[in-house]
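S.K.: For reference, Swiss-Prot lists these features for the protein:
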type     : residues                  : note
MUTAGEN  : TRP218 to Phe or Ala      : 15-fold and 150-fold reduction in specific activity, respectively
BINDING  : 253-258, 311-315, 379-384 : substrate binding site
MUTAGEN  : ASP255 to Ala             : 660-fold reduction in specific activity
ACT_SITE : ASP255                    : active site, nucleophile
MUTAGEN  : ALA259 to Ser             : Insignificant change in specific activity
MUTAGEN  : GLU286 to Ala             : 1100-fold reduction in specific activity
ACT_SITE : GLU286                    : active site, proton donor
MUTAGEN  : TYR328 to Phe             : 2-fold reduction in specific activity
MUTAGEN  : PHE355 to Tyr             : Very small decrease in specific activity
MUTAGEN  : ARG356 to Lys             : 2-fold reduction in specific activity
MUTAGEN  : ASP380 to Ala             : 8140-fold reduction in specific activity
Amino acid sequence: MTFGYKLDEDGVTFNLWAPYQRKVKLKILNRGIYEMERDDKGYFTITLDNVRVGDRYKYILDDNSEVPDPASRYQPEGVHGYSEIISPDFEWDDENSVKVKREDLVIYELHIGTFTSEGTFEGVIKKLNYLKELGVTAIEIMPIAQFPGKKDWGYDGVYLYAVQNSYGGPSGFRKLVNEAHKLGLAVILDVVYNHVGPEGNYMVKLGPYFSEKYKTPWGLTFNFDDAGSDEVRKFILENVEYWINEFHVDGFRLDAVHAIIDNSPKHILEDIADVVHKYDKIVIAESDLNDPRVVNPKEKCGYNIDAQWVDDFHHAIHAFLTGERQGYYSDFGSIGDIVKSYKDVFIYDGKYSNFRRKTHGKSVGDLDGCKFVVYIQNHDQVGNRGGGERLIKLVDKESYKIAAALYILSPYIPMIFMGEEYGEENPFYYFSDFSDPKLIQGVREGRRRENGQETDPQSDCTFNDSKLSWKINDDILSFYKSLIKIRKEYGLACNRKLSVENGNYWLTVKGNGCLAVYVFSKSVIEMKYSGTLVLSSNSSFPSQITESKYELDKGFALYKL
């Protein structure tokens, strides 16, 4: 590793890239201060043989300020405190990784701090058997890079190599991955390479880590294409390898790649994909551009990412079922939108968007369905609502089941948001734990203005209210388990060669020898096939269908043809 420190038989070698500094000293707490040697690229290096695991350190800069290591492996006292030397040793018995094929992926997105009452890696470990029984094949963990305080979504992280101290630190995360692997569950880590958080970022004093040309609304964005960008790219790519080698993660979710601007001949996303694929892992991107370039192979000038999120799919179902038309939902709302998303993935694939006031997106062509991840809830779509309401609070139970079937039985990769599978009713708010009064006030006002959030993001109550209650609705949980089982048994993944028909309030999807029937309001449907009932959301559906007309109540049914 180029950045941070390295332990070997000669001692500990520290390496800091800080070209803005003329001199840097290493301060080992309670041991001493040592002058570091600078090379012509701005790297400061020193090897010490009197340093051991558990020692804490900072760097002293030209102005005598002390800063933590930007590649710190652990920040036991938070983003402003000393960095700590940790041992990479761990007794792994997980056989290194779980290799899950895209067509077998059923993802479960969770936030460590609110998934259990403990809010720790250990708390998640206690629920792994439950997740295995649910039928998911991978857990996707929201960012765990060290952020300010003890409560945050994770997207305000500032130490990309340091595991959040309040969650259980690096040893706790290693244990979680190890235990997940023993049950055959893959671990996908959500990482943020489009920006760093607004508090605790000392890299600005060290070198050109951040772009002077591009901005994000969340914090400074990394410099991937200007002077000094070679070292910044290395900093990011080594971070990818770090999570794979040191923590055995099986894949990554890249946050908001539309906010990663890189005009280099080779885009950083392609570089990231190359590193991930070198280790036979997977990488998934969040993008709101509706651009197949993200997942297209290199021979089609793509970045070769394995899959990308599809917000259009969510918006179509949400707007149709709830009737909401505010904000971006104004572009959606008809049953035809659901049909188009089933057929073409993106609804806006070169169409004019009234919300954006421009043409948006591009056709995905014949890319297979497992290049795309769909959902009816996620941390953004729930947490960026003013009241943090989950879908279960916005629609009736039958509509909720219809929504679940629409995405779990789709040809795309389904992603469940924690608690959704049993009808969790607690809200999921945005919360933070900053210490800067001006920043705190800015966040409060911004969330109120942009999202209508009246709850205080800094309040412990907001955080605690967002924790799962684990009050399980057995009927909904059983339905989710059945959907996941059917998806696997009937091989419904990836194949986009479907026959989709619809009326004003109903939709049928035929493929893989099955017919899925979705009835949004009592309707008469003329069936063109004969089949046997496999699963239904209620008892109103006939056990057998033939080529005739049926008056069906609201709900969902799947028939084997």
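Glycine residues also receive a Cβ, built from the backbone N, Cα and C atoms like all the rest.
Mind mapping these onto the model and telling me what they sit next to?
M.R.: Neighbour density for TRP218 (mutagenesis position): within 10 A of its CB lie 17 other CB atoms from the protein chains shown.
According to DSSP, ASP311 (substrate binding site) sits within a helical segment. Counting only same-chain residues at least 6 apart in sequence, those with a Cβ under 8 Å from the Cβ of ASP311 (substrate binding site) are ASP288.
Under DSSP, ASP255 (mutagenesis position) is assigned to coil, being neither helix nor strand in the three-state scheme.
Other C-beta atoms found within 10 angstroms of the C-beta of ASP255 (mutagenesis position) number 21, with every protein chain shown included.
All protein chains shown were included, and the count of other CB atoms within 10 Å of the CB of ALA259 (mutagenesis position) stands at 19.
For GLU286 (mutagenesis position), other Cβ atoms within 10 Å of its Cβ number 20.
DSSP gives GLU286 (mutagenesis position) a coil state; it is part of no helix or strand.
Secondary structure from DSSP puts TYR328 (mutagenesis position) in a helix. Cβ environment of TYR328 (mutagenesis position): HIS315, PHE355 lie under 8 Å away, each six or more residues apart in the same chain.
Long-range C-beta contacts of ARG356 (mutagenesis position), restricted to its own chain and to partners at least six residues apart, with a cutoff below 8 Å, comprise ASP331.
Neighbours of ASP380 (mutagenesis position), defined as other CB atoms within 10 A of its CB across all chains, total 20.
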S.K.: Can you grab the distance from GLY383 (substrate binding site) over to TRP218 (mutagenesis position)? Cα atoms, rounded to a whole Å.
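M.R.: Answer for this pair: 16 Å between alpha carbons.
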S.K.: Counting only other Cβ atoms and using a 10 Å cut-off, which of the recorded positions ARG253, ALA256, HIS314, PHE355, GLY383 scores lowest?
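M.R.: Comparing Cβ neighbours within 10 Å for the recorded positions ARG253, ALA256, HIS314, PHE355, GLY383, PHE355 has the fewest.
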